[in-house]
Amino acid sequence: MGAEFLVGRSGSGKTKLIINSIQDELRRAPFGKPIIFLVPDQMTFLMEYELAKTPDMGGMIRAQVFSFSRLAWRVLQHTGGMSRPFLTSTGVQMLLRKLIEEHKQEFKVYQKASDKSGFTAQVERMLTEFKRYCLEPEDIRRMAESGTASEYRGERVLSEKLHDLSILYQQMEKSLADQYLHSEDYLTLLAEHIPLAEDIKGAHIYVDGFYQFTPQEFRVLEQLMVHAEHITFSLTADKPSYEREPHELELFRMTGKTYYRLHQKAKELNLDITYKELSGTERHTKTPELAHLEAQYEARPAIPYAEKQEALTVMQAANRRAELEGIAREIHALVREKGYRYKDVAILARQPEDYKDMVKEVFADYEIPYFIDGKASMLNHPLIEFIRSSLDVLKGNWRYEAVFRCVKTELLFPLNEPKAKVREQVDQLENYCIAYGIKGDRWTKGDRFQYRRFVSLDDDFAQTDQEIEMENMLNDTRDWIVPPLFQLQKRMKKAKTVQEKAEALYRYLEETDVPLKLDQERQRAEDDGRIIEAQQHQQAWDAVIQLLEEFVEMMGDDEISLDLFQQMIEAGAESLTFSLIPPALDQVFVGNMDLSRMYGTSCTFVLGANDGVLPARPDENGVLSDDDREWLKTIGVELSSGGRERLLDEHFLIYMAFSSPSDRLYVSYPIADAEGKTLLPSMIVKRLEELFPHHKERLLTNEPEQVSDEEQLMYVVNKSVAQSFTASQLRLWTREYDISDVWWSTYNVLMSEQDRLQSKKLFSSLFFRNEVKQLERSVSRQLYGERIQGSVSRMETFNACPFSHFASHGLHLKERQFFKLEAPDIGQLFHSSLKLISDRLREQKLDWRDLTKEQCELFSYDAVERLAPKLQKEILLSSNRHYYVKEKLQKIVTRVSGILSEHAKASGFVPIGLELGFGGKGPLPPLTFQLKNGCTMELVGRIDRVDKAESSKGLLLRIVDYKSSDKGLDLAEVYYGLALQMLTYLDLSITHSADWLGMRATPAGVLYFHIHDPMIQSNLPLGLDEIEQEIFKKFKMKGLLLGDQEVVRLMDTTLQEGRSNIINAGLKKDGSLRSDSAAVGEKEFDLLTKHVRRTFQEAGEQITDGRVSIEPYKMKNKTPCTYCAFKSVCQFDESLEENEYRPLKAEKDKTILEWIKKEADGNEHS
């Protein structure tokens, strides 16, 4: 029995020596005793490939490459150690989730933390660490109870942590005893079964690529030393460490410590020990500067490198994106100009998660094949999401979010249906469910989904053919979504045990054809060359089956709730990872500086060399803190390295990365993150400057104009990248900056290609201005027709912003509807409630002034009850919260009807029209305009309320409009066409009064009635009558009145002098109007109505002529963009030269009337 220790610095040729030795052995005796090459998991593929490509051998039987886990499987298969099933990390996490729920009341520290996401995984990692370091549950319990830990900082926190962990550890071992094996037990079993393994006896074993070993692994190595014929240990170190452990500040502390322990064990076993120390740097024979870096990295003081050097490049970038794109360009240059293959290039990062997603995006753009080393989570795979969301549907009472998470995995889609069509149907159904608030038994009960595009609270319309077609499609889509999930729900309710629930879930997957659908996706991915994706589909299905099998194996007969079942499935799913091998040989390797292993790398890029990243700051996200670990170490408990030791080992990891390439090393760092926050360079960059004082940093930039013309050529990598950078350079040229001739040449090449449509579209965007051209008359006619029928509010929308009108009425764009009660819905309810009360009064031959308080309450209650089922898809009946809202609305309607009754008692005006229609089937004709361009425009709508009164002037009419917001009539808004409704309604009523009422009427005014439930604030105590009086004042109507005292007295018969409590007017002692009254003369009313008509005429002509410009107004701080639904469509941006608000000047009513009079005079003379 013998042991050889092979020692040398990085690049000295240790691995190559081992491979040569194995190859020589294979040539000498192809069928001799076994040769075992033991390496880390990440290195097995590389070493197998290196041995397999030996030119003069057609294959190998004698030599095999193993990791510890693969060696364990091999030995245990041959020696009978596989009698009990192994539980993977996934199975252990599911078991732990169950144990946590069962024992959380016994915890001292982790009662609350145990419910948090990720806790199960942290505990599993901790218990795995205990196993790796050969600590039994009893050891942990003893430490918790001994009081030793409690001395730590005078607190019992560590003791209580160990108490909680010992409970879970003990219960886990109890659950596994004699039935299953923890995934970490394989090494313990391996050590026990090596004496029985014939393959080990007489074997030659080579151990390479490791920096350190766990106690479990040391036990295995001890048995290998005892039973193998010869074992060779290869370790990266500057000298043998057989007399003492190295000092903790030495660069090779980690490997030196490992060397010492292995050497001591070999001595204990009386092995024949030989030593081989490799000096020199075989890897860097052609690159003396890299040899200098390897030799001097840890030297203090450093010896500067005086010669010319090209093998090292330090690069600074503005951000990570610029850094990665610069590296992609450099890789292209290495492959294109220097003759390298992609497989010769490696990219290493200390925090690869900062770059992972960006690597995929950038390398796809630059057409660089790559392989990202490491295991990716399966959580985002459609199958895992399908299972999780399906269980969420059952647990969450069929919330639409969970249902559509499930459906959008596309694993529920009908087999062999066109996916594009099904996706469209699913989107339509999702919009419907969001708008109608579909959840719970509304999915599963037999009632069909009812679809109505337009719903009125006042009228019932028959369904249109389009609505019927949509309704049928929605129900057909629902009919293939619900049955499988509903069947799963029924089976889960019936299932009691874990096995029954697992069977229900598996049957659900089978019945929805998930295996077949995944196989189709796998085949599609293979056909398209997406090899990794194809592997992932197969691995995901295998992982789910294994998860369910382990679940049933562990606790198949246990009765658990659906909630706990889901938690355990979630815990298991969170631990599932893809394990992939490189799908091709010629790829750039992207790895982790800590875990990845490389061999034969020519060029290495080290990314993200920033302060706090390289060397990395240790994190303390584990169950035990660094202080906990340090304390346990002082009492002889060995665990994995704490933060302090990990920080000491960082320089070794950096050294290994820097010495990994044979030809070129690139070190880069960004100076800002994605949010623009400053990032500082690492101390390593400073160290490189000391070692190479003549070296100049390069700048990696995505702005070619910052580098020379020759360097700008590097940006022309391929067509898509060239298009992007050419566009950015031409954009500078449009701003009158000089650009290199490189880009004009590139532009000419791109535009001369046969396939130049994409380039043409891209470059045309350089001259884009966020403007909309006026529609051609023919297009306008196709959109609107020769005869426009619209509403007053539509004209107001046009005057506010022509593009908003075009989006809503030309393109018919609509916002997604949500199942929630909004202000327009409440306003609609108030209007319709007051109409119903008015209709009931008319039926009972009552007047508003006759209403009692009890009648107000009864009528209001009945009105809201009748309307609630029609309002916003029955939202007021959908929940207890909305029932409460309904009661509040009933109280408001009661309050309002009481105020209207009081107003009626104090008024000479009486209602003669409620919800009075004009146009269509209404009693009044539409407001019609013959436009100059030959089109006709009709305005139709409804007037909330028209009141009449008899006076010495004859018949008076006024308009009352119900508003759920406090509003008055702003004549500036009237002038600019933003508030046209009230004067239009008055105009129509007056114009057609002779035909409608039998006599010509005079305008009395327009008033807004604010529907609300006011709160009264007072510094003094008030009696009930005083409170009612204050509330009454809050309902004062605002608007514009005819400036006549008789009219004012008719509107408020209680008014003698002073301000009215009913209208915004008042009388002086002599009976004349107060100056603060909102009143004008009859002539001014005539001017205003004529101005409104002119405004309609102009708007109609502009609409039909095709005006669609992006021109929102701005008056004071008010702009229609604030609540516009189409901001994302027009993309109005005030910072753009062509986008400016249309300024409207706010003036007093007197000034506005003067403007209108001047315009009217001008029109008369023209």
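A Cβ is built for glycine as well, from the same backbone N, Cα and C atoms used for every other residue.
Features of the protein shown, as given by Swiss-Prot:
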- 1-278: domain 'UvrD-like helicase ATP-binding' (DOMAIN)
- Ser10, Gly11, Lys14, Thr15, Lys16, Thr236, Arg283: ATP binding site (BINDING)
- Lys14 to Ala: No change in AddAB ATPase activity, KM and kcat for ATP hydrolysis are unchanged, helicase rate and processivity are unchanged, enzyme-Chi-DNA complex is 3-fold less stable (MUTAGEN)
- Asp41 to Ala: No longer recognizes the Chi sequence nor generates the Chi fragment (MUTAGEN)
- Gln42 to Ala: No longer recognizes the Chi sequence nor generates the Chi fragment (MUTAGEN)
- Thr44 to Ala: No longer recognizes the Chi sequence nor generates the Chi fragment (MUTAGEN)
- Phe68 to Ala: Reduced recognition of the Chi sequence, reduced generation of the Chi fragment (MUTAGEN)
- Trp73 to Ala: Reduced recognition of the Chi sequence, reduced generation of the Chi fragment (MUTAGEN)
- Phe213 to Ala: Wild-type Chi fragment generation (MUTAGEN)
- 281-586: domain 'UvrD-like helicase C-terminal' (DOMAIN)
- Cys801 to Ala: Loss of iron-sulfur group binding, loss of DNA-binding (MUTAGEN)
- Cys801, Cys1121, Cys1124, Cys1130: [4Fe-4S] cluster binding site (BINDING)
- Asp961 to Ala: Loss of 5'-3' nuclease activity, helicase and DNA-binding are unaltered; when associated with A-1172 in AddA nearly complete loss of bith nuclease activities (MUTAGEN)
- Cys1121 to Ala: Loss of iron-sulfur group binding, loss of DNA-binding (MUTAGEN)
- Cys1124 to Ala: Loss of iron-sulfur group binding, loss of DNA-binding (MUTAGEN)
- Query: Taking the mean position of the Cβ atoms of Cys801, Cys1121, Cys1124, Cys1130 as the [4Fe-4S] cluster site, which residues outside that list, in the same chain, have a Cβ no more than 8 Å away, listed in sequence order?
  - Reply: Phe803, Ser804, Ile1110, Pro1112, Thr1119, Pro1120, Phe1126, Lys1127, Phe1132
- Item | Residues Ser10, Gly11, Lys14, Thr15, Lys16, Thr236, Arg283 binding ATP per the record - widest CA separation, whole Å | 14
- Query: For the recorded positions listed here (Lys14, Lys16, Arg283), which one has the lowest count of neighbouring CB atoms within 10 Å of its own CB?
  - Reply: Lys16
- Phe213 (mutagenesis position) falls, by three-state DSSP, under coil
- Message: List every residue in the same chain as Ser10 (ATP binding site), at least 6 positions away in sequence, whose Cβ is under 8 Å from its Cβ.
- Response: Thr236, Arg283, Glu294, Tyr655, Met656, Ser659, Ser660
- So which recorded positions are near Thr15 (ATP binding site), with CA atoms within 10 Å, out of Thr44, Cys1121, Cys1130? none
- Item | Neighbour tally for Phe68 (mutagenesis position), based on other Cβ positions within 10 Å of its Cβ | 20
- Item | For the recorded positions Cys801, Cys1121, Cys1124, Cys1130, the one whose C-beta sees the most other C-beta atoms within 10 angstroms | Cys801
- Message: Taking only the residues in the domain 'UvrD-like helicase ATP-binding' (1-278), give me the average pLDDT of this model.
- Response: 87
- Taking the center of the Cβ atoms of Ser10, Gly11, Lys14, Thr15, Lys16, Thr236, Arg283 at the recorded ATP site, which other residues in this chain have a Cβ no more than 8 Å from that point? Gly8, Arg9, Ser12, Gly13, Leu278, Glu282
- Just how many other Cβ atoms lie inside 10 Å of the Cβ on Thr15 (ATP binding site)? 25
- Here are some mutagenesis positions: Asp41, Asp961. Which one has the most Cβ atoms within 10 Å of its Cβ? Asp961
- CB contacts for Trp73 (mutagenesis position) [other CB atoms within 10 A, all chains]: 16
- Message: Given a separation of at least six residues and a C-beta threshold under 8 Å, show me what packs close to Gly11 (ATP binding site) in the same chain.
- Response: Thr281, Glu282, Arg283, His284, Ala291, Glu294, Ser659, Ser662
- Item | Gln42 (mutagenesis position) to Phe68 (mutagenesis position) - Cα separation in whole Å | 11
